[in-house]
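Accompanying notes for the structure given below.
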Amino acid sequence: MVATTSSGGSSVGWPSRLSGVRLHLVTGKGGTGKSTIAAALALTLAAGGRKVLLVEVEGRQGIAQLFDVPPLPYQELKIATAERGGQVNALAIDIEAAFLEYLDMFYNLGIAGRAMRRIGAVEFATTIAPGLRDVLLTGKIKETVVRLDKNKLPVYDAIVVDAPPTGRIARFLDVTKAVSDLAKGGPVHAQSEGVVKLLHSNQTAIHLVTLLEALPVQETLEAIEELAQMELPIGSVIVNRNIPAHLEPQDLAKAAEGEVDADSVRAGLLTAGVKLPDADFAGLLTETIQHATRITARAEIAQQLDALQVPRLELPTVSDGVDLGSLYELSESLAQQGVR
């Protein structure tokens with residue numbers, strides 16, 4: 001189940017400029033739920049009859065697990081139907097297959113490329129040239145963005161990428177440096193120029209998933225600063241796993257200082273027909289103080305995000321573990337905040 005929430009900070013919501021974006025890259029510190037949020041975002045963007053591609057680049061088969069489908073092959077398959085007739089397809093990019101596709105596309109090495117795979121040359125090439133891996137991944141992503149159907153219209157209305165975590169996202173997107181380390185010209189260089197242009201355009205937005213905890217927020221702040229220095233477009237910060245405050249602001253402030261009106265609490269319980277033993281009642285008061293302290297600390301951390309002046313979305317806690325149903329609930333929460 002998904003709980004209602006308030007983080008204590010003011011949520012800016014989804015600005016209209018993001019509604020025209022076609023490439024959404026979702027990153028976040030490990031453990032913040034970035035894969036879950038990427039999946040929910042894809043469902044939201046697909047609502048209303050749109051067609052969205054959800055891309056995985058780290059080989060973990062996380063998309064398959066989230067949508068409860070078999071492991072994904074290296075091809076685009078429908079995995080979900082969105083609200084009002086939309087469709088979400090998924091692609092788990094296999095780096096070796098992408099390399100062979102690249103060799104066949106630019107060098108006509110179809111048969112030779114397959115032979116390279118059999119002798120392990122593909123794995124060898126991507127290992128000794130780490131930048132090549134990111135060039136191939138971003139190149140494939142760009143191809144899905146620009147691909148047209150027989151009517152010369154984009155095949156997909158939007159592409160959502162479950163991108164590498166914040167600690168690696170800048171390097172992953174720094175295609176210019178990766179290519180300069182690999183080639184000064186030729187097909188690799190030419191293709192990468194198109195990737196760079198797309199990543200720095202208003203067609204792209206990078207969304208950072210975080211929790212209202214010190215380490216995730218600090219890593220988010222550092223990643224935003226690094227991405228801004230690279231002049232890459234920041235879309236939003238998505239605060240995941242918020243918890244409800246339950247208390248009015250004035251009561252919350254007092255409880256955080258250890259002040260709880262025990263008589264009022266007991267009277268309220270009795271009015272509701274609840275009578276607790278003294279030990280249980282004392283435990284309830286202790287939990288109230290602990291909860292208020294936690295909410296207050298989260299609100300203080302949220303102030304660091306306020307200072308960014310970056311659009312912020314807030315998502316509630318999924319209490320019983322993430323399943324397909326909770327993905328749709330999170331998607332609805334995003335839609336209520338203007339995501340479209």
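Just so you know, glycine gets a Cβ as well, placed from its N, Cα and C.
None of the noted substitutions appears here; every position holds its original residue.
Residues annotated as ATP binding site in Swiss-Prot, with a large-scale study or a structure entry given as evidence: GLY31, GLY33, LYS34, SER35, THR36, ASN240, PRO316, VAL318. The secondary structure of PRO316 (ATP binding site), as reduced to three states from DSSP, is extended strand.
Among the mutagenesis experiments that Swiss-Prot reports, LYS34 to Ala is described with the note: Decreases resistance to elevated glycerol and NO. The number of other CB atoms found within 10 A of the CB of LYS34 (mutagenesis position), across every protein chain shown, is 25.
According to Swiss-Prot, the mutagenesis experiment GLU58 to Gln carries this note: Decreases the ATPase activity of the complex. According to DSSP, GLU58 (mutagenesis position) is assigned to coil rather than to any helix or strand. Neighbour list (GLU58 (mutagenesis position), Cβ cut-off 8 Å, at least 6 residues apart, same chain): ASP162, PRO164.
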Task = Drop a 10 Å sphere on every Cβ of the binding-site residues GLY31, SER35, ASN240, VAL318 and tell me which sphere holds the fewest other Cβ atoms.
result = GLY31
Request  = State, in Å as a whole number, the widest CA to CA span among the ATP-binding residues GLY31, GLY33, LYS34, SER35, THR36, ASN240, PRO316, VAL318 given in the record.
outcome  = 15
Message = Long-range neighbours only, meaning 6 or more apart in sequence with Cβ under 8 Å: which ones does THR36 (ATP binding site) have?
response = LEU66, ASN240, VAL318, VAL322, LEU327, LEU330
Task = Provide the three-state secondary structure of LYS34 (mutagenesis position) computed with DSSP.
result = helix
Ask   = Which three-state DSSP class does ASN240 (ATP binding site) fall into?
value = strand
Key: Integer Å distance between the CA atoms belonging to LYS34 (mutagenesis position) and PRO316 (ATP binding site)   = 14
